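S.K.: One structure is given below, represented as structure tokens, and several questions about it will come after.
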Amino acid sequence: MTAALPSTLELLKDVHLGLPVPCHDPARLALLSGHYLYYHYGCDGLDDRGWGCGYRTLQTLCSWPGGQSSGVPGLPALQGALEAMGDKPPGFRGSRNWIGCVEASLCLEHFGGPQGRLCHLPRGVGLRGEEERLYSHFTTGGGPVMVGGDADAQSKALLGICEGPGSEVYVLILDPHYWGTPKNRCELQAAGWVGWQKVKSVFDSNSFYNLCFTRNL
């Protein structure tokens, strides 16, 4: 049996800082503006493994741009808001049902967080054709971008995009599926919980995807 985590953990800020670029002499590189906190499985003492990745990614979005936990709703509050809005049926609060980008955008508006703008990528497209949108987003003050799909239902956040000299495209991924008490960002980087990945290896051709872009109101 895995030991329970403490009820409150010290959340780490801007855990991508210090990562090297994914290729030598990149043609283009764009990173998010502002600051964020890394929310992950169990970071508030609630064992949400297997269903909470969307909520944790949403909490990371809510912590932007100041990188502060004040005002970031907990999982019960997020579920209660979705139930109160009529997006989810009675009894959703306290369940282990996951959420995606559509629910995240509703919660961002409900709680007065950063603005969430949705983008749908059809099955088989991957990120093809959206690289320019991401470059524009990150170079004009945009925050983290939540990603989720159907066949690939593991929510994650995009923090940046990079194009190599040979036209290979990479995205900077923040993975909320970590369980434990991270000591520092170097530990997370070494284990791959935040890092650059090739677009073609991240996006499943059998899945559609939704993206939720965050911006200041």
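Cβ coordinates are placed from backbone N, Cα and C, and glycine is handled just like the others.
Pasting the feature list from Swiss-Prot:
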MUTAGEN   TYR41 to Ala  Abolished isopeptidase activity
ACT_SITE  CYS53  active site
MUTAGEN   TRP98 to Ala  Does not affect isopeptidase activity
MUTAGEN   GLN154 to Ala  Does not affect isopeptidase activity
MUTAGEN   ASP175 to Ala  Abolished isopeptidase activity
ACT_SITE  ASP175  active site
ACT_SITE  HIS177  active site
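Show me how these features fit into the shown structure, please.
M.R.: In this structure, TYR41 (mutagenesis position) belongs to neither helix nor strand by DSSP; it is coil. Other Cβ atoms within 10 Å of the Cβ of TYR41 (mutagenesis position), summed over all protein chains shown, number 20.
For the recorded site, CYS53 (active site), the DSSP three-state label reads helix. In the structure as shown, the Cβ atom of CYS53 (active site) sits within 10 Å of 24 other Cβ atoms.
Neighbour list (TRP98 (mutagenesis position), Cβ cut-off 8 Å, at least 6 residues apart, same chain): TRP51, GLY52, CYS53, GLY54, TYR55, ALA153, SER155.
DSSP gives GLN154 (mutagenesis position) a coil state; it is part of no helix or strand.
Within 10 Å of the C-beta of ASP175 (mutagenesis position) we count 21 further C-beta atoms, all protein chains included. In the three-state DSSP assignment, the secondary structure recorded for ASP175 (mutagenesis position) is coil.
Counting every protein chain shown, 16 other Cβ atoms lie within 10 Å of the Cβ of HIS177 (active site).
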S.K.: Near GLN154 (mutagenesis position), which residues of its own chain have a C-beta under 8 A away, given they sit six or more steps off in sequence?
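M.R.: Within the chain, GLN154 (mutagenesis position) has Cβ neighbours under 8 Å at CYS53, GLY148, HIS177.
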